[in-house]
Amino acid sequence: MGKISKEALKEQIKDGIIISCQALPGEPLYREEGGIMPLLVKAAQEAGAVGIRANSVRDIKEIKEVTTLPIIGIIKRDYPPQEPFITATMREVDELAALDIEVIALDCTKRERYDGLDIVDFINQIKEKYPEQLFMADISTFEEGLTAYEAGIDFIGTTLSGYTSYSRQEEGPDIELVDRLCRAGIDVIAEGKIHYPDQVKIIHDLGVAGIVVGGAITRPKEIAERFISALHK
């Protein structure tokens with residue numbers, strides 16, 4: 001698909017589930033030669049997914065061969081000692097922009113960045129360089145979400161709540177954060193620690209623009225661990 005208007009994308013993803021299909025080195029479904037993520041995407045599509053979130057140029061290229069669903073793309077690349085690793089610099093934005101995908105997601109937390117830029121300055125740079133591209137901010141707090149939205153980011157994702165040292169630490173999704181962002185009139189894509197269908201229904205009814213579910217669907221090891229640990233509580 002590629003470039004799409006914000007309103008058209010909102011219409012396409014509303015009332016549905018975007019499924020995150022990712023596997024990193026060291027995880028059971030990761031293979032150096034690839035080929036696994038397209039199979040997960042085909043399963044997600046057959047189930048009725050309205051979009052896909054995917055990581056890396058290789059995976060996204062393979063996924064585009066098997067689906068026309070809108071893609072939220074990221075590149076996870078470490079830049080130690082700085083913590084942000086989700087589309088953390090212009091290098092990753094450039095690589096994703098070349099793939100002609102619907103949405104590019106990036107870390108928009110307040111943490112120190114590898115490029116040394118303030119997050120608003122970085123947002124201004126990417127918006128200027130790619131004015132027709134839709135962007136999603138991965139944030140961990142209300143303040144981060146508000147800052148990114150006011151700077152021109154199209155969608156605010158609650159992806160990193162619980163994954164920064166200063167954000168709310170919960171086993172499940174940060175429903176309070178989702179609700180607060182929605183009440184502020186922000187286009188929210190809820191994501192992060194959504195493990196059960198009843199959580200999806202609660203989040204949907206808050207008025208989100210979209211919902212991303214990942215590990216609870218596409219990480220078999222994580223799913224198995226949840227069942228096994230239930231026997232030992």
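Placed from the backbone N, Cα and C atoms, the Cβ positions cover glycine too.
Quick look at what Swiss-Prot annotates:
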type	residues	note
VARIANT	Lys3 to Thr	In strain: DAT2
VARIANT	Ala8 to Val	In strain: 10581
VARIANT	Glu11 to Gln	In strain: DAT2
VARIANT	Ile19 to Val	In strain: DAT2
VARIANT	Asn124 to Lys	In strain: DAT2 and 10581
VARIANT	Asp205 to Asn	In strain: 10581
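Rounded to a whole number, the C-alpha distance linking Ala8 (variant position) with Ile19 (variant position) is 19 angstrom. The distance from the Cα of Lys3 (variant position) to the Cα of Asn124 (variant position) comes to 19 Å. A 10 Å cutoff on Cβ-Cβ distances gives Glu11 (variant position) a total of 11 other Cβ atoms nearby, all chains included. Using Cα positions, the member of the variant positions Glu11, Ile19, Asn124 nearest to Asp205 (variant position) is identified as Glu11. A 10 Å cutoff on Cβ-Cβ distances gives Asn124 (variant position) a total of 14 other Cβ atoms nearby, all chains included.
Long-range Cβ contacts of Ile19 (variant position) within its own chain (separation 6+, distance under 8 Å): Leu40, Val41, Ala44, Ala47, Ala49, Gly51, Ile52, Arg53, Val212, Val213, Gly214, Ile217, Thr218.
Of all the variant positions listed here (Lys3, Ala8, Asp205), the one with the fewest other CB atoms within 10 A of its own CB is Asp205.
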